[in-house]
Each structure stands twice: as structure tokens, then as C-alpha cells.
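Q: Annotations per Swiss-Prot:
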DOMAIN    85-194  domain 'C-type lectin'
MUTAGEN   Tyr7 to Phe  Loss of function
Amino acid sequence: MENEDGYMTLSFKNRCKSKQKSKDFSLYPQYYCLLLIFGCIVILIFIMTGIDLKFWHKKMDFSQNVNVSSLSGHNYLCPNDWLLNEGKCYWFSTSFKTWKESQRDCTQLQAHLLVIQNLDELEFIQNSLKPGHFGWIGLYVTFQGNLWMWIDEHFLVPELFSVIGPTDDRSCAVITGNWVYSEDCSSTFKGICQRDAILTHNGTSGV
């Protein structure tokens with residue numbers, strides 16, 4: 001009986017240990033699932049934080065150190081180092097380049113050389129130019145008829161201003177604080193870029 005009892009006791013203990021070990025292993029899948037879920041949550045938080053920081057960085061690029069103008073209940077924003085006026089942004093280059101090179105630089109900034117629409121805009125640009133400084137604008141002479149044309153393919157309205165100097169099919173226009181002059185397009189001057197301002201309404205970007 002002792003051997004039999006001893007055998008039964010040992011067998012019972014082994015069965016208990018086996019059940020306990022099996023129970024312990026059965027908890028591992030749940031543990032790993034919880035760990036996986038927690039890891040996914042942490043990764044998601046990092047991703048959302050990165051998106052949020054990127055959004056605010058982009059927003060700061062257009063809102064920090066710039067003027068904000070309100071027109072008809074809307075706000076207009078320009079990138080850093082651009083001037084804001086009547087829903088448009090203006091950038092005055094610091095590099096001397098040809099007319100075509102200046103236009104190419106403006107295009108890379110998602111803009112174009114200045115196109116003056118009215119006398120108010122003309123006055124704003126001339127007041128913004130430093131004394132003695134010249135700037136390329138988006139005005140050139142056509143190959144036919146020696147007519148002045150803007151880069152948006154509209155002809156210059158004589159009532160807006162007159163271009164001073166001789167003209168030919170290689171002429172482009174530069175502006176100063178007082179006048180607009182005809183110059184050879186291969187000459188080098190600083191360019192004036194123009195683009196539409198970013199429209200916002202009630203603090204929400206329109207783009």
C-alpha cells in the first residue's frame with residue numbers, strides 16, 4: 001500500500017504541476033496580445049504627433065513674421081519674407097539675373113514675375129522698392145508689332161503707365177520707385193515675384 005500510495009501521491013503531484021504549467025502557458029497569448037495592442041497604440045501616437053507637428057510647422061511657415069490682412073471677413077497669409085497687399089504676395093529678389101532667369105525663379109516659388117493690375121498696386125510696388133533699386137516685372141515686348149504684353153498674355157493698358165526708353169523684340173520692363181523702363185532682357189536686375197495669398201476664413205486655411 002505504501003508503494004501504491006506513494007505512487008499515487010507522486011502521480012497526483014505530477015498531474016498538478018502539469019496542469020499548473022499548462023495554465024501558465026495559456027496566459028502567454030493574452031499577454032502578447034495586450035503587448036501588441038499597446039505597441040500599436042504607442043506607434044499610432046508617434047505617427048499622429050509627427051503629423052500634427054508637420055501641420056503646425058507648415059502653418060508657421062506661412063504665419064510667422066508675416067502680415068495678415070482682412071478683406072470681406074477673410075484673412076490672407078503670405079510666406080515668410082513676402083509682402084502682403086490686397087490678397088496678393090510679393091517677393092523682392094536679392095539676386096541679379098536676366099529676365100528669363102528671374103521668371104524661372106518665380107516659377108520655382110509657385111509664383112510669376114509681377115503683373116500690375118491697377119494704379120493702387122503700382123503705387124504699392126513703387127513705395128516698397130528701395131530708392132535707386134530696379135526690379136524685373138512680367139512685361140515684355142512681343143515679336144510682332146513691338147507691343148508691350150504681360151506674361152498672362154494681356155497687353156499693357158496705356159492709362160496704367162508708360163514704359164520709358166527704346167524698345168525692340170528683346171525688350172523687357174523694369175520698375176523703379178518712380179518709373180518703368182525698357183531694358184534688354186539679357187541684362188541683369190533683381191526680380192519681383194507675385195502670387196496669390198493663402199485665403200483663410202475663421203482661422204481655417206482655405207487650402
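Yeah, the Cβs are placed from backbone N, Cα and C, and that goes for glycine too.
Map these features onto the structure and tell me what's around them.
A: Helix, strand and coil counts under DSSP for the domain 'C-type lectin' (85-194) come to 20 helix, 38 strand, 52 coil.
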Q: Give me the mean pLDDT over the domain 'C-type lectin' (85-194), rounded to a whole number.
A: 96
